[in-house]
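If you check Swiss-Prot, you get these features:
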ACT_SITE  Asp688  active site, proton acceptor
BINDING   577-585, Lys599, 643-645, 690-693, Asp711  ATP binding site
DOMAIN    571-832  domain 'Protein kinase'
DOMAIN    835-963  domain 'KEN'
MUTAGEN   Phe889 to Ala  Abolishes endoribonuclease activity
MUTAGEN   Tyr892 to Ala  Abolishes endoribonuclease activity
MUTAGEN   Asn906 to Ala  Abolishes endoribonuclease activity
Amino acid sequence: MPARWLLLLLALLLPPPGPGSFGRTSTVTLPETLLFVSTLDGSLHAVSKRTGSIKWTLKEDPVLQVPTHVEEPAFLPDPNDGSLYTLGGKNNEGLTKLPFTIPELVQASPCRSSDGILYMGKKQDIWYVIDLLTGEKQQTLSSAFADSLCPSTSLLYLGRTEYTITMYDTKTRELRWNATYFDYAASLPEDDVDYKMSHFVSNGDGLVVTVDSESGDVLWIQNYASPVVAFYVWQGEVLRKVVHINVAVETLRYLTFMSGEVGRITKWKYPFPKETEAKSKLTPTLYVGKYSTSLYASPSMVHEGVAVVPRGSTLPLLEGPQTDGVTIGDKGECVITPSTDLKFDPGLKGKSKLNYLRNYWLLIGHHETPLSASTKMLERFPNNLPKHRENVIPADSEKRSFEEVINIVGQTSDNTPTTVSQDVEEKLARAPAKPEAPVDSMLKDMATIILSTFLLVGWVAFIITYPLSVHQQRQLQHQQFQKELEKIQLLQQQQLPFHPHGDLTQDPEFLDSSGPFSESSGTSSPSPSPRASNHSLHPSSSASRAGTSPSLEQDDEDEETRMVIVGKISFCPKDVLGHGAEGTIVYKGMFDNRDVAVKRILPECFSFADREVQLLRESDEHPNVIRYFCTEKDRQFQYIAIELCAATLQEYVEQKDFAHLGLEPITLLHQTTSGLAHLHSLNIVHRDLKPHNILLSMPNAHGRIKAMISDFGLCKKLAVGRHSFSRRSGVPGTEGWIAPEMLSEDCKDNPTYTVDIFSAGCVFYYVISEGNHPFGKSLQRQANILLGACNLDCFHSDKHEDVIARELIEKMIAMDPQQRPSAKHVLKHPFFWSLEKQLQFFQDVSDRIEKEALDGPIVRQLERGGRAVVKMDWRENITVPLQTDLRKFRTYKGGSVRDLLRAMRNKKHHYRELPVEVQETLGSIPDDFVRYFTSRFPHLLSHTYQAMELCRHERLFQTYYWHEPTEPQPPVIPYAL
């Protein structure tokens with residue numbers, strides 16, 4: 001139980017609040033002990049310390065207010081204490097922590113930087129007089145005014161301070177950046193052995209877990225809908241801060257062993273799963289989150305398995321980090337604490353800073369704790385203000401960038417601190433003794449203007465005349481090239497060596513741009529020497545300086561052993577991986593010292609290859625879509641380098657001795673569907689999904705493999721706003737895997753994305769049945785598809801897993817395309833749920849319908865056909881110890897699905913209080929417990945899931961159902977009181 005001990009250790013290390021924190025005031029008697037929770041949206045919740053339930057809420061302005069219209073975000077503020085982080089300096093060194101906060105900047109203002117930026121700060125205090133019983137604001141006290149106050153004995157005085165920092169550019173006369181930070185007046189935390197609670201807060205949302213500091217038990221869990229920034233208790237006459245720990249939401253769920261909807265009191269009623277020692281250690285990070293339309297930063301603790309951006313990294317590439325391994329549950333569902341091994345781009349590598357700033361939202365996530373910057377506070381006042389030597393920073397010789405608005409400087413070579421006055425003396429000594437005369441300055445400006453005018457006129461003339469001469473030269477070269485090309489074709493027929501004309505070989509730009517000789521795209525860069533051919537055979541003698549083509553074969557060499565090199569792609573012709581349609585051959589090759597698969601495509605298919613490459617570029621950032629590297633061309637072929645894979649899905653299923661390497665069938669299907677959902681989100685229809693086009697990757701560093709969708713040759717990119725495509729260009733796909741609407745003459749509507757869902761349904765059955773097809777043998781498949789004659793005999797109606805799989809596959813291969821679910825619907829289906837999630841779903845359903853009327857729409861839907869689900873009387877189908885225990889407390893109806901779910905929920909909640917024989921018959925929670933019921937009532941999960949679709953829009957059930965963004969909201973079914 002390392003996770004539980006770790007949480008207890010963290011709770012003990014928290015500095016607890018001072019004495020008198022439980023309900024003591026000098027003039028007001030608290031009706032109950034309160035805890036005050038401040039959230040990022042400006043709310044102050046008065047909550048019960050015992051349960052965390054909200055008694056009342058005071059709503060004010062958000063804790064942070066930063067501009068949203070600036071092109072580049074200058075700083076990331078911390079809502080916990082007003083700390084500031086920069087997004088990088090001159091060298092894009094990533095996030096950097098500044099050694100001062102917004103309140104400290106306000107304290108130091110007014111000040112001015114050397115590049116003309118004025119800093120202005122404002123601090124405004126305000127007092128709120130609050131009715132302690134209702135939370136109503138009775139009076140507001142500020143320096144401007146004070147309302148009248150009615151006398152009361154239960155009043156609470158809360159002070160709040162507003163810090164505003166503004167930066168103004170004197171050159172552009174525009175506001176550069178500003179921020180407002182609010183904080184409640186409170187004393188600092190103190191040691192208090194009587195305070196027995198520790199608070200853990202998740203980053204990015206309002207989840208709070210309060211733990212008993214001594215036992216480590218979870219006292220209560222609440223979600224306050226906005227990130228929590230501070231906790232306070234009432235001591236004497238003022239608030240006093242209580243220390244809390246910010247934790248990643250994945251880590252918090254891991255530590256408390258929770259999943260699904262939170263918001264109820266939960267304690268550890270069963271031990272944690274066995275985890276490695278390393279995974280139980282928490283690491284400090286910096287979490288960058290988003291509130292409204294702006295970013296903020298906050299310290300956060302994470303456990304091993306949470307992806308962390310390395311220190312000094314800037315934004316990752318758009319294709320995302322490289323994933324060497326992902327921990328996924330046995331049933332295809334990501335576990336609560338996924339373990340990933342991510343490799344981020346170490347830097348921008350020459351990418352423009354503009355693109356970096358436009359994509360700064362990609363910073364959201366956990367980063368390694370940044371280094372602190374060595375900075376100096378600028379305190380140079382404008383000329384019309386009184387100057388003091390210690391407050392003046394002279395103009396710097398270098399123009400400071402926007403990221404250095406607060407004058408971020410490196411440490412001196414001897415690592416000794418330099419004071420502001422010393423810096424002033426050094427720079428005054430280097431300053432010129434006499435300013436430049438105004439007349440000399442005007443003469444220099446006039447000379448500059450005249451020279452610039454002449455240069456501009458000459459440049460315009462060059463731009464006008466140069467394209468004409470270049471166009472004439474290109475026409476002559478093109479005519480000459482056509483003549484030489486005719487010679488090539490004639491000499492190739494006679495198998496004679498060809499010597500191109502000297503003028504052509506002397507023009508590298510012509511060779512690089514003409515096309516038939518060389519073309520690189522994707523991640524491949526042009527050849528360093530444009531004169532060198534991009535296609536060569538090795539071993540072979542080097543090309544002669546006269547321009548002999550090295551791609552022609554030498555009579556004394558074995559063709560099968562030559563290494564073909566085209567640009568950055570190389571391969572050996574004997575390493576054939578497979579053959580495709582239209583003469584396509586796939587070789588094992590190399591690209592940038594990486595093993596790849598090389599597709600060699602004939603000229604007749606160049607247009608299809610270009611379309612495939614374009615679609616690969618758009619979609620390959622997903623881990624379950626084949627990765628594309630580059631494209632090269634020579635005179636005869638086009639070559640596409642893609643990710644090298646170990647096998648196809650067909651080999652995975654049909655070869656009995658195939659090493660699965662931990663990739664279970666349901667996990668494989670989940671990954672395939674995830675890749676398909678990604679394609680559909682990009683308006684791409686695959687149109688040829690089959691086992692042969694689903695590839696399995698090479699094992700990663702952890703020995704794991706994953707499924708990837710490949711072969712984009714028949715893909716269709718739909719225009720924006722379109723959801724269907726025409727059949728006029730033919731019927732794409734492979735016989736036996738084509739949806740019926742593609743071939744049916746009776747179908748008047750154009751096909752849609754659902755053709756892929758049909759093919760995926762066939763693939764699902766193929767994997768689960770270990771090689772069978774829902775529409776029979778290969779010769780009759782397509783005919784059976786048109787007739788709708790499917791056969792799912794491998795599924796048994798008395799087996800829970802088969803019932804769930806059959807229900808999903810029947811929807812996916814439905815004859816009516818509109819009845820098929822989307823890929824995102826499929827991913828939400830119980831087919832992929834873990835046993836833990838199944839149990840949580842049953843519990844949430846029981847909670848939802850507990851007080852619903854028997855004649856209400858939800859209960860009626862749940863009980864419709866329910867007697868068959870519970871086998872007429874579920875009480876007669878459970879073991880005797882459980883029957884005996886159920887009779888002790890309440891009466892259950894044996895023919896009611898609702899009562900069966902209620903019994904499951906009650907026994908799960910009171911599992912530790914059950915007799916030993918009942919615990920033994922139910923088994924451990926959650927796996928054995930949920931199997932106990934689903935094995936006896938195999939249709940229970942499927943029936944309940946379909947019945948509760950009425951509530952799919954409710955927040956409680958959004959984890960279990962998917963609804964399209966454009967789907968109309970159904971009428972709200974209110975909770976029964």
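Heads up, the Cβ atoms here are built off N, Cα and C, so glycines get one too.
Counting other CB atoms no more than 10 Å from each candidate's CB, the binding-site residues Lys599, His692 peak at Lys599. For Gly580 (ATP binding site), other Cβ atoms within 10 Å of its Cβ number 15.
For the mutagenesis positions Phe889, Tyr892, the greatest number of Cβ atoms within 10 Å around a candidate Cβ is found at Tyr892. Across the domain 'KEN' (835-963), DSSP classifies residues as 85 helix, 0 strand, 44 coil. Taking the Cα of His692 (ATP binding site) as the reference point, the closest of the mutagenesis positions Phe889, Tyr892, Asn906 is Asn906. Cα spacing between Asn906 (mutagenesis position) and Phe889 (mutagenesis position): 11 Å, rounded to the nearest whole number. Gly580 (ATP binding site) and Asp688 (active site, proton acceptor) are 13 Å apart (CA-CA, integer value).
Under DSSP, Cys645 (ATP binding site) is assigned to a strand (E or B) in the three-state scheme.
All chains included, 15 other C-beta atoms sit within 10 angstroms of the C-beta of Asn906 (mutagenesis position). Same-chain residues at least 6 positions away in sequence with a Cβ under 8 Å from that of Leu577 (ATP binding site) are, in sequence order, Val586, Tyr587, Lys588, Ala597. With a cut-off of 8 Å between CB atoms and residues at least 6 apart in sequence, the same chain places Ala597, Ile626, Leu695, Leu696, Ser697, Met698, Met708, Ser710 near Cys645 (ATP binding site), listed in sequence order.
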